[in-house]
Each structure stands twice: as structure tokens, then as C-alpha cells.
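Have a look at this one before I ask anything.
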Amino acid sequence: MQTPSMAASTTSYYPIPKSFLLSPPRHKRNPNLISCSTKPICSPPPPSSSSSSPLQTTTTHRSQKQNLRLPTFEDSFLLYQFSSPTEDPGFSNRIPEQFDGEPRELVLPRVEDNNKGLAISSNMWWADLKAALGQRINIEGIVSSVSVVVKDRQFVLPHVSVKDLRYIDWEVLKRKGFKGVVFDKDNTLTAPYSLAIWPPLRPSIERCKAVFGHDIAVFSNSAGLTEYDHDDSKAKALEAEIGIRVLRHRVKKPAGTAEEVEKHFGCTSSELIMVGDRPFTDIVYGNRNGFLTVLTEPLSRAEEPFIVRQVRRLELALLKRWLRKGLKPVDHSLVSDITQFVKVPSDL
């Protein structure tokens, strides 16, 4: 599991400026565009009489050259931007202009449709970014940890601690009256950021499925959390890989109630088992809501982010200190002797 409890994919979208859209054309002109005026840019002078002298002809020719004006940048720009208002009545954002004495309308291209697609992409990117940060910065965990350290230290202590899932006797737990099992994901079932069950744990997981049937689920801050797994893609991918239901929830552990979990299993939380590797998240959440809590060792510390490793060290240091001082875990109504459901794996 990747959320530290005591501490904290990809381009941004910006609307395209309209001035950028009105830059001068640099590609060949569209032959379908209508010119802005039926008047010629320059009109040739009336033909001279046959009696004109060569000097007059030369003077007239020079005058024509002076009066002749080639299309300037402004002309090209207007020719490119203007169109007849009767050709496309659906356009908006038209700006009336004047050219050679005739009214014309400046057409600004619409970009709203493209913007919608870009905005959706930007929203998905932002959700993914929040998910990545949320797995490292657990605000709910920080607030809960302060409360635990100050007044609820017994919530950090699990009912039982084991090396991994292979040491749990699922048959005994079923006989004791437990109706379902809730697993954390990262470093409990899988390596961090992995979808595959840790290979040595597969026989134990299959045994748990055989004993509890469909009454097992994953309750994780890295998959199924509505705020960060906005389209359920992470939850669905994990379900397809491990064959275990991933619970959708709105609040990160250790905050929140067990209402969503109880609704899924159809029983009270006191009849459920919470298995996880983090004392200040999985165990605090389980004890606070009445689960039987089982703490496992992390499967792979090497693949954890640096901040998670440091927070984990602090959590375990506090846990060991409080145990040395004689602090006891909260009582559970279905179990009096926790050693009954701990076994030594046969394959070790």
C-alpha cells in the first residue's frame, strides 16, 4: 500500500488566443474564398486618343505605374478573412468592417468543439495527477495519526501480527464466526504498483477463496477510491488480474466508516477481518470500525517510494515503543485467543 499516513500523465490545456488564429496566411490561398470587393484594386486610365504624342504617351505610362498599387499585406489578410454573410449564416462572432466603401464581416473561426475535447483530456490528466500525489500525501491519514498519537494509541495495535498471509489459518477464522475478509492491496497482496499477486501467496489466497467463497474483497487507497480512480479503470484492471472484488469507496483509509464495506458483505464489521501492512492506516481503520485486524510485513520495501519507507519506519518505531510500555489492542468479541488462527506454513 502506498499512502503514507503521517505525511504527504500530461499537458495542460490553454485556450488558443484569437489573435493567433488571425495570423497572416502562410499557405496557398483557398480558391473558394470570395474576394472582398467586385471593384478592381486599380483601374486603367481611359485609352488615349490616337493623336497623343510620344511624350504624352510616356507621361501617361509613368502615371499608370504610379497609380498602380499591388495588393499589400492588409489586402491579403482581408481577402483571406472575409466571406459573404449569406454563405454561412450559422457563424457567430462576426465583426463588421469596411473595405472600399462596402460593408463586410470578419469571420472568427470557432474552436469550441476542439476545446471541449481538450478540456476532457485536461480533466483526466488532473485526476491522474491527484491520484499519484494522493498515494503519497494522505491528508486524512495525517489528521487521523495526530488523533491516534494523542488519545487513541490502542487503535494502532493489531489483534495479531504475521509475516504474510501464509501464516493465517482461514478455516479457524471461519469456524469462529467470521463471514468475510478485507485485504489491502500494495505490499499485502501485491508488490507496490503491481497488479499480480505475490507468487508465494497464491496458494493461501486460493485457500481463502475456497473457505470464504465470494466474501473476500480488496479495500485500497490505490484502487477503487472514487476521487482518484475516477473511471474505475484501476479497480477493474486489478479485479481482472487477481479475481477478487475491489470495493469502491469515497474516503481514504484510515478515515471513513465501514458503511460501504458492510453493505457489500451484508454483515456487521465485527464479523469481518481486515488484513494490511500499515499500522496507521489499515489497522487504525479496522480497529476503529470493529474489524478483527491482522498486520502483515511489507512484501517489498525496495519498491516503495522514499517517503513511504521513512513513514513506515516511524510507524513501526511508535508501535514497538507502545507495546514495550504494555499497551494492549482493543478487544474483539469473536476472538479471545489470537494464537488459534496463526499457523506455520507447510511449504516453509
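From the backbone N, Cα and C atoms, a Cβ is placed for every residue, glycine too.
Nothing has been swapped: the model has the original residues at all the noted spots.
According to Swiss-Prot, the experimentally introduced change Asp184 to Asn is described as follows: Disturbed phosphatidylglycerophosphate phosphatase activity.
Just tell me what is around each of these and how deep it sits.
Asp184 (mutagenesis position) falls within neither a helix nor a strand when secondary structure is assigned with DSSP, and so counts as coil.
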Test of understanding: give the count of other CB atoms lying within 10 angstroms of the CB of Asp184 (mutagenesis position).
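Other Cβ atoms within 10 Å of Asp184 (mutagenesis position): 27.
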